[in-house]
Amino acid sequence: MTTKKTSPDLLLVIITLLLLTIGLIMVYSASAVWADYKFDDSFFFAKRQLLFAGIGVIAMFFIMNVDYWTWRTWSKLLMVICFFLLVLVLIPGVGMVRNGSRSWIGVGAFSIQPSEFMKLAMIAFLAKFLSEKQKNITSFRRGFVPALGIVFSAFLIIMCQPDLGTGTVMVGTCIVMIFVAGARIAHFVFLGLIGLSGFVGLVLSAPYRIKRITSYLNPWEDPLGSGFQIIQSLYAVGPGGLFGMGLGQSRQKFFYLPEPQTDFIFAILSEELGFIGGTLILLLFSVLLWRGIRIALGAPDLYGSFVAVGIISMIAIQVMINIGVVTGLIPVTGITLPFLSYGGSSLTLMLMAVGVLLNVSRYSRY
């Protein structure tokens, strides 16, 4: 192992904290009306998000100082724990149901979403597998199939909740990691055909997914039903114009756009801060992606490279899906916007992941 740098990637730290700060401001702005109506406290969601942010930042700086090889050592145990929690959440009376998905476990006044932490555990485990078996990754039987086996076993359990959004991000992240490891294009084509068949099957197996597809193609066909959320999102994004209506001046958060502080927070941000504000957020994520790629390229070993690739891919895929949903480019999937959307498990997981990335940067050659 090369000598550790005196400090991690400072620009990555700054970008992360800047996104987090913007997120805290927007969570309050987006949720104040609903929080005041439901809890008689306009700061209800903002205070909880601030608590999650504090826990996440402490975890990020702690993990930043933990040798990333520790995750390699404990990756199997982490996977076992996450699999156990994923099964536990399916048990009636243990798992909590929200918006049709049994994805949470109650812990006092709060709840955790095990599938979020499975994403990071999967990255640590798959990076270990790929770094040890890279010479076999071009083999369909000895490399490609075993790598995907553990991924899809977790995906199937997550789909029992069901949580297509989180499962899609996890699988997409792992596919990028396997591709970077050197898997053959022909194997991905074969996987794509199987995946397309599976996707069609998943859509047809649940009426609400069919409604999501039809509302995506033509949301105005059912403006008060399946198309309501995306229409209200577009009503937020469009009027924002170039400079926005002003911070705190959103109209859609007045009970038009459901739960605007979660998956659709980018719509409120675009309405209040306009095209300029939305572009700034995309620019910040682009810089974060650039720093992550540099860290992956400069990592001293394959494990560090694969971990960095996995983390930055997870963030990038989640950003693309979330903004794609908000702008009507893809069907609604229920994915948070990293660092900005309200949600304790998602925010804590993302900050922990950045902590791992920062530790890899302390060994990076760039």
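Heads up, the Cβ atoms here are built off N, Cα and C, so glycines get one too.
No noted substitution is present; original residues retained.
Owing to the predicted nature of the structure, the values given are computational and were not obtained by experimental measurement.
Sequence-distant neighbours of R48 (mutagenesis position) (same chain, 6+ residues apart, CB-CB distance under 8 A): Y342, G344. The DSSP secondary structure for R48 (mutagenesis position) is helix. In Swiss-Prot, a published mutagenesis experiment is listed as R48 to A, annotated Strongly reduced sporulation efficiency.
Taking all protein chains in view, 27 other C-beta atoms sit within 10 angstroms of the C-beta of S103 (mutagenesis position). Recorded in Swiss-Prot as a mutagenesis result, S103 to A carries the remark: No effect on sporulation efficiency.
Around W104 (mutagenesis position), the same-chain residues six or more apart in sequence whose CB sits under 8 Å from its CB are V89, G95, M96, R98, S111, I112, Q113, S345, listed in sequence order. Under mutagenesis, Swiss-Prot gives W104 to A or F with this note: Severely reduced sporulation efficiency.
For E116 (mutagenesis position), the same-chain residues that are 6 or more apart in sequence and have a Cβ closer than 8 Å to its Cβ are T166, S345, S346, L349. DSSP assigns E116 (mutagenesis position) to a helix. E116 to A appears in Swiss-Prot as a published mutagenesis result, with the remark: Severely reduced sporulation efficiency.
Quoted from Swiss-Prot for the published mutagenesis K119 to N: Severely reduced sporulation efficiency. For K119 (mutagenesis position), the Cβ neighbour count at a 10 Å cut-off comes to 25, with all displayed protein chains included.
Annotation of the published mutagenesis E259 to A in Swiss-Prot: Moderately reduced sporulation efficiency; the original residue is retained in the structure shown. DSSP assigns E259 (mutagenesis position) to coil, not to a helix or a strand.
The mutagenesis experiment T262 to S is recorded by Swiss-Prot, whose note states: Moderately reduced sporulation efficiency. Summarising the environment of T262 (mutagenesis position), the number of other Cβ atoms within 10 Å of its Cβ, over all protein chains shown, is 20.
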If you compare CA-to-CA distances from K119 (mutagenesis position) to each of the mutagenesis positions S103, E259, T262, which comes out shortest?
S103
Rounded Cα-Cα span from T262 (mutagenesis position) to S103 (mutagenesis position), Å:
16
